[in-house]
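Input: a single structure, listed below in structure tokens.
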Amino acid sequence: MLPSAQAPSLLNPTDDFAALGNIAWLWMNSPMHRDWPVHLLARNTLAPIQLGQYILLRCNDVPVAYCSWALMDADTELSYVMAPSSLGGNAWNCGDRLWIIDWIAPFSRDDNRALRRALAERHPDSVGRSLRVRRGGDTARVKEYRGRALDAAAARAQLDRYHAELIAGLRASNGGYAPRGRGTA
């Protein structure tokens, strides 16, 4: 129990600890996450829990799916893409560029679809991106998403602008970076 002399917090420790436990349980059931070190669990979950930047879905009081996101500025986005482990502290909420950091739905495609719907409802007017790494792989690719209320053409224009800025930043910081897939910016 916390001492009564401690200043009150806007966070509810009981709810935060419960969320962390539910998320840890999902990590243990995820083929991709289960062998990751505990420090990655802390690094990737504590900030979004404290900031409320996550969705946790439950079915019959059992956690079935989880995602978290960061809202980055262009510089933080560049650092994150170059070194995903660089995400820390204020980087989780320093801009308006939505990046999905974790996506765990280990039990069914229905849970995955429900999580996608919940995220689209939570961010109806946003485009988002994520770094997607296949299990056992070491190369990430950028996946793109758009909210339900966002016009497809407006979303494409915004994503193309973000993509061009990211490619320019990567080239400037990494010399001969050459993107694969979508061509050059």
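Glycine too: its Cβ is placed from the backbone N, Cα and C atoms.
Annotation note: Ser30 (mutagenesis position) sits in a coil segment as assigned by DSSP. Sequence-distant contacts (6 or more apart, same chain, Cβ under 8 Å) of Ser30 (mutagenesis position) comprise Ile104, Pro106. Record note (Swiss-Prot), mutagenesis Ser30 to Arg or Trp: Abolished protein-lysine palmitoyltransferase activity and ability to activate CyaA. The unchanged residue is displayed.
Within the same chain, residues at least 6 positions away in sequence whose Cβ sits under 8 Å from that of His33 (mutagenesis position) are Leu26, Trp27, Asp102, Ile104. Quoted from Swiss-Prot, the note on the mutagenesis of His33 to Ser or Asp is: Abolished protein-lysine palmitoyltransferase activity and ability to activate CyaA.
Taken from Swiss-Prot, the feature active site applies to His33 (among others).
Annotation note: Cys67 (mutagenesis position) sits in a strand segment as assigned by DSSP. Cβ neighbour count for Cys67 (mutagenesis position): 23 (other Cβ atoms within 10 Å of its Cβ, all protein chains included). Here Swiss-Prot describes Cys67 to Ser as a published mutagenesis experiment; the accompanying note says: Does not affect ability to activate CyaA.
Listed in Swiss-Prot as a mutagenesis experiment, Ser68 to Thr is described as follows: Does not affect ability to activate CyaA. If you take the C-beta of Ser68 (mutagenesis position) and look for same-chain residues 6 or more apart in sequence within under 8 angstroms, you find Asn44, Thr45, Pro48, Gln53, Tyr54, Ile100, Ile101, Asp102.
In the three-state DSSP reading, Asp102 (active site) counts as strand. Taken from Swiss-Prot, the feature active site covers Asp102 (among others), and the record attributes it to similarity to another entry.
For the recorded site, Ala140 (mutagenesis position), the DSSP three-state label reads coil. Swiss-Prot lists Ala140 to Gly among its mutagenesis entries, and the accompanying note reads: Reduced ability to activate CyaA; impaired ability to palmitoylate CyaA at two sites.
In Swiss-Prot, a mutagenesis experiment is listed as Ala140 to Gly, annotated with the note Reduced ability to activate CyaA; impaired ability to palmitoylate CyaA at two sites; almost only acetylate CyaA at 'Lys-983'. Other C-beta atoms found within 10 angstroms of the C-beta of Ala140 (mutagenesis position) number 13, with every protein chain shown included.
For Arg141 to Leu or Lys, Swiss-Prot lists a mutagenesis experiment annotated as follows: Does not affect ability to activate CyaA.
In this structure, the CA atom of Ala140 (mutagenesis position) is 18 Å away from the CA atom of Cys67 (mutagenesis position).
For the pair Cys67 (mutagenesis position) and Arg141 (mutagenesis position), the C-alpha distance works out to 18 angstrom.
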